[in-house]
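*Asks:* The structure under discussion is supplied below as structure tokens; questions concerning it will follow.
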Amino acid sequence: MQIFVKTLTGKTITLEVEPSDTIENVKAKIQDKEGIPPDQQRLIFAGKQLEDGRTLSDYNIQKESTLHLVLRLRGGMQIFVKTLTGKTITLEVEPSDTIENVKAKIQDKEGIPPDQQRLIFAGKQLEDGRTLSDYNIQKESTLHLVLRLRGGMQIFVKTLTGKTITLEVEPSDTIENVKAKIQDKEGIPPDQQRLIFAGKQLEDGRTLSDYNIQKESTLHLVLRLRGGC
């Protein structure tokens with residue numbers, strides 16, 4: 001059958017393959033056509049990086065499927081992933097790796113399914129389809145891994161005008177995450193938000209569970225006046 005391989009330069013290569021061909025075989029065919037050594041090739045299909053020992057049929061790659069070829073930067077880089085238990089995992093990655101790829105590597109090392117992983121860097125939750133370089137994650141950067149509790153929960157946020165906003169959250173969400181969700185719904189920048197629960201102002205770096213905020217709790221939103229303290 002024929003498949004297509006699209007490079008980052010936009011060039012498309014046509015290959016004659018069999019469903020039983022391994023990814024390694026495919027890389028050899030690409031080398032024959034383009035002169036790129038297999039160890040510098042990374043093949044992506046449906047957002048997944050393909051492993052050398054697996055076959056096209058393992059990945060359900062059928063005739064006229066398009067694979068994406070990304071060149072592996074020599075050497076790649078190491079990053080660290082710190083879990084809530086304090087354990088630090090070291091990963092070999094490339095700047096062009098997607099967050100989804102990184103979660104797959106964490107699954108390989110730790111057995112945690114990607115859909116239960118949330119990765120945080122510089123206070124931001126990282127989105128699956130974006131790459132490390134999109135977030136300016138460089139060698140020896142540290143990401144934080146938070147486990148997503150299945151199902152999450154609803155909380156309410158009441159504004160001074162009396163309006164109540166409903167949010168879908170997880171106990172492990174930081175206050176910063178909650179402010180980002182409020183910004184998404186209401187357009188209020190996080191730096192203008194102050195959140196109050198049980199008479200306490202909530203700090204950005206802490207989580208809902210730190211403050212014992214449970215399902216259907218109500219937070220109060222006070223707007224911070226520009227230039228105020």
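Placement of Cβ uses the backbone N, Cα and C atoms for every residue, glycine included.
Nothing has been swapped: the model has the original residues at all the noted spots.
Taken from Swiss-Prot, the feature domain 'Ubiquitin-like 1' covers 1-76. As annotated by Swiss-Prot, domain 'Ubiquitin-like 2' applies to 77-152. If you look up Swiss-Prot, you'll see 153-228 marked as domain 'Ubiquitin-like 3', on the strength of sequence analysis. Looking at Swiss-Prot, the entry for mutagenesis of Lys48 to Arg says: No effect on HLTF-mediated polyubiquitination of PCNA. The annotation that Swiss-Prot gives for the mutagenesis experiment Lys63 to Arg reads: Abolishes HLTF-mediated polyubiquitination of PCNA. Listed in Swiss-Prot is the mutagenesis experiment Ser65 to Asp, annotated as follows: Phosphomimetic mutant that binds and activates PRKN. Among the sequence features in Swiss-Prot, the mutagenesis site Ser65 to Glu is noted as follows: Phosphomimetic mutant that binds and activates PRKN. What Swiss-Prot notes for the published mutagenesis of Ser65 to Ala is this: Prevents phosphorylation in case of mitophagy. Decreased localization of PRKN to mitochondria. Experimental mutagenesis at this site is recorded by Swiss-Prot as His68 to Gly, annotated: Loss of DTX3L-mediated polyubiquitination of histone H3 and H4. Here Swiss-Prot notes a mutagenesis experiment, Arg72 to Lys, with the remark: No effect on ADP-ribosylation, when associated with K-74. According to Swiss-Prot, the mutagenesis experiment Arg72 to Gly carries this note: No effect on ADP-ribosylation. For the mutagenesis result Arg74 to Lys, the note given in Swiss-Prot is No effect on ADP-ribosylation, when associated with K-72. Annotation of the published mutagenesis Arg74 to Gly in Swiss-Prot: No effect on ADP-ribosylation; the original residue is retained in the structure shown.
Walk me through where these features lie, including what they touch and how far apart they are.
*Replies:* Within the same chain, residues at least 6 positions away in sequence whose Cβ sits under 8 Å from that of Lys48 (mutagenesis position) are Tyr59, Glu100, Asn101, Ala104.
Residue environment of Lys63 (mutagenesis position) contains 9 other Cβ atoms, counted within 10 Å of its Cβ in all protein chains.
In this view, Ser65 (mutagenesis position) is surrounded by 17 other Cβ atoms within 10 Å of its Cβ, with every protein chain counted. DSSP assigns Ser65 (mutagenesis position) to coil, not to a helix or a strand.
Long-range Cβ neighbours of His68 (mutagenesis position) (same chain, at least 6 residues apart, Cβ-Cβ under 8 Å): Val5, Lys6, Thr7, Leu8, Leu43, Ile44, Phe45.
A sphere of 10 angstroms centred on the C-beta of Arg72 (mutagenesis position) encloses 15 other C-beta atoms.
Under the DSSP three-state reduction, Arg72 (mutagenesis position) is assigned to coil, being neither helix nor strand.
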